[in-house]
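Visitor: Sharing the feature lines straight out of Swiss-Prot:
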{"type": "MUTAGEN", "residues": "V10 to K", "note": "Very important decrease in ability to inhibit alpha-7 nAChRs, and moderate decrease in ability to inhibit alpha-3-beta-4 nAChRs"}
{"type": "MUTAGEN", "residues": "V10 to L", "note": "10-fold increase in ability to inhibit alpha-7 nAChRs, and slight decrease in ability to inhibit alpha-3-beta-4 nAChRs"}
{"type": "MUTAGEN", "residues": "V10 to A", "note": "No change in ability to inhibit alpha-7 and alpha-3-beta-4 nAChRs"}
{"type": "MUTAGEN", "residues": "V10 to T", "note": "3.4-fold decrease in ability to inhibit alpha-7 nAChRs, and moderate decrease in ability to inhibit alpha-3-beta-4 nAChRs"}
Amino acid sequence: GCCSHPACNVNNPHICG
């Protein structure tokens, strides 16, 4: 998912924590 991709994790802190 998104949180396994560093850039997506950075751009989605409300999803990934």
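Here the Cβ of each residue, glycine as well, is placed from N, Cα and C on the backbone.
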Visitor: Restricting to the chain of V10 (mutagenesis position) and a gap of 6 or more, list residues whose Cβ falls under 8 Å of its Cβ, or answer none.
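Guide: Those within reach of V10 (mutagenesis position), by Cβ under 8 Å and sequence separation of 6 or more, number none.
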Visitor: By the DSSP assignment reduced to helix, strand and coil, which category contains V10 (mutagenesis position)?
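Guide: It is helical.
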